[in-house]
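Per Swiss-Prot, the features are as follows:
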VARIANT   Val8 to Ala  In strain: Isolate BCQ.2590
VARIANT   Ser11 to Cys  In strain: Isolate BCQ.1523, Isolate BCQ.2442 and Isolate BCQ.2508
ACT_SITE  Ser40  active site, nucleophile
VARIANT   Asn49 to Thr  In strain: Isolate BCQ.376, Isolate BCQ.701, Isolate BCQ.1523, Isolate BCQ.2442, Isolate BCQ.2508, Isolate BCQ.3708, Isolate BCQ.3994 and Isolate BCQ.7373
VARIANT   Arg53 to Pro  In strain: Isolate BCQ.2590
VARIANT   Asp66 to Gly  In strain: Isolate BCQ.376, Isolate BCQ.701, Isolate BCQ.3708 and Isolate BCQ.3994
VARIANT   Gly182 to Arg  In strain: Isolate BCQ.7373
VARIANT   Phe245 to Leu  In strain: Isolate BCQ.7373
ACT_SITE  Asp326  active site, charge relay system
ACT_SITE  His329  active site, charge relay system
VARIANT   Leu392 to Ile  In strain: Isolate BCQ.3, Isolate BCQ.376, Isolate BCQ.571, Isolate BCQ.701, Isolate BCQ.1523, Isolate BCQ.2439, Isolate BCQ.2442, Isolate BCQ.2508, Isolate BCQ.3708, Isolate BCQ.3994 and Isolate BCQ.7373
Amino acid sequence: MFLLLRFVLVSCIIGSLGFDNPPTNVVSHLNGDWFLFGDSRSDCNHVVNTNPRNYSYMDLNPALCDSGKISSKAGNSIFRSFHFTDFYNYTGEGQQIIFYEGLNFTPYHAFKCTTSGSNDIWMQNKGLFYTQVYKNMAVYRSLTFVNVPYVYNGSAQSTALCKSGSLVLNNPAYIAREANFGDYYYKVEADFYLSGCDEYIVPLCIFNGKFLSNTKYYDDSQYYFNKDTGVIYGLNSTETITTGFDFNCHYLVLPSGNYLAISNELLLTVPTKAICLNKRKDFTPVQVVDSRWNNARQSDNMTAVACQPPYCYFRNSTTNYVGVYDINHGDAGFTSILSGLLYDSPCFSQQGVFRYDNVSSVWPLYSYGRCPTAADINTPDVPICVYDPLPLILLGILLGVAVIIIVVLLLYFMVDNGTRLHDA
């Protein structure tokens with residue numbers, strides 16, 4: 001009890017002397033078991049191949065280039081590689097996962113499947129995709145891409161129906177209509193297989209609206225059927241709109257198995273790529289750094305929408321992105337955020353990263369790691385310390401049990417001694 005009171009007193013004295021230990025706006029790690037996924041702002045290979053080699057192009061400290069803990073590609077993102085022919089095989093593994101990518105698919109690219117489509121739907125898809133990625137990488141160590149083999153018994157081939165600018169959708173694949181079908185009112189199937197990973201993130205997408213072809217309107221209908229378990233996953237078009245709709249995607253987390261892709265109307269779609277999730281781990285929140293352009297280009301907030309506690313911590317700069325290499329590369333604020341990767345930190349929270357694990361001026365919310373157990377609330381004259389009550393409650397219970405044991409032992413020996421005297 002004396003030690004506890006001394007700890008409380010010392011902590012309050014430290015607080016009164018101004019030891020704030022505030023949360024810092026960085027991404028960091030508990031130890032060396034971490035990994036970063038990124039784009040050009042952390043792509044060391046891209047900088048090496050430029051002439052001259054100018055590391056001001058990156059927000060990442062070049063001291064980390066040889067760490068072996070980075071998977072980044074200039075001009076790309078995990079979402080872009082997942083859906084489109086512009087592909088990079090993001091691959092990495094760690095207990096603590098950090099993401100700093102996403103701006104290579106934003107409203108600036110204005111992607112939509114058809115001329116009457118909607119980029120807003122694709123921003124919605126982006127948010128749903130990253131929600132699944134962040135949630136699952138809080139419980140899995142390893143992320144990579146795998147191809148999904150499929151077998152379609154018809155003669156029709158996949159078609160590039162959904163494209164805009166340089167972006168061509170190839171996941172899921174569209175199977176063209178068979179030549180002997182006069183319209184799109186038909187049912188068609190394809191087998192696909194998932195193997196080699198613990199779980200997979202795969203797309204299930206439909207045109208949610210009335211799709212017009214040759215004066216006829218069609219309602220999209222797509223299903224995946226797990227032939228091993230009998231579980232079926234499906235989407236049907238529910239909107240009556242004829243313009244301004246686009247390819248709505250849901251992102252399913254599926255186990256290994258044999259599947260059947262089924263279309264009851266319009267074109268059959270079948271997944272061709274999947275995020276491969278491997279090696280379950282203890283729950284560890286991921287960290288996400290906002291990925292946005294200079295204000296001269298339009299960005300979105302979908303990674304922020306997807307990154308929610310307790311599974312994700314979001315870090316952002318309070319100012320416009322203004323790079324020193326060019327306006328979109330080498331920003332001081334984001335370089336500062338990534339500087340936390342140069343050192344270990346004991347505690348992570350929604351507010352930021354704590355450098356020390358004793359006392360803080362801010363109580364950590366959604367904390368992870370070895371976090372401060374006390375927050376000092378400074379009044380003008382007297383520091384008042386507020387502590388996490390759980391350790392005190394447990395200590396009180398242990399002290400109470402110890403007192404009871406001592407009393408029982410004393411009574412036992414007193415009775416035993418009295419019995420011996422009586423016998424004598």
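Don't overthink the numbers, they just go from 1 along the chain as shown.
Yeah, the Cβs are placed from backbone N, Cα and C, and that goes for glycine too.
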Could you round the CA separation between Ser40 (active site, nucleophile) and His329 (active site, charge relay system) to a whole angstrom and send it over?
8
In whole Å, how far is Asp66 (variant position) from Asp326 (active site, charge relay system) when you measure between their Cα atoms?
24
Based on Cβ atoms within 10 Å, give me the single least packed residue among the recorded positions Arg53, His329.
Arg53
Going by C-alpha distance, which of the variant positions Asn49, Arg53, Phe245 is nearest to His329 (active site, charge relay system)?
Arg53
Enter the number of other CB atoms within 10 angstroms of the CB of Phe245 (variant position).
25
In angstrom units, rounded to an integer, how far apart are the Cα atoms of Asp66 (variant position) and Gly182 (variant position)?
58
C-alpha of Gly182 (variant position) to C-alpha of Arg53 (variant position): distance in Å?
58
Fill in the CA-CA distance, Arg53 (variant position) to Phe245 (variant position), as an integer in Å.
45
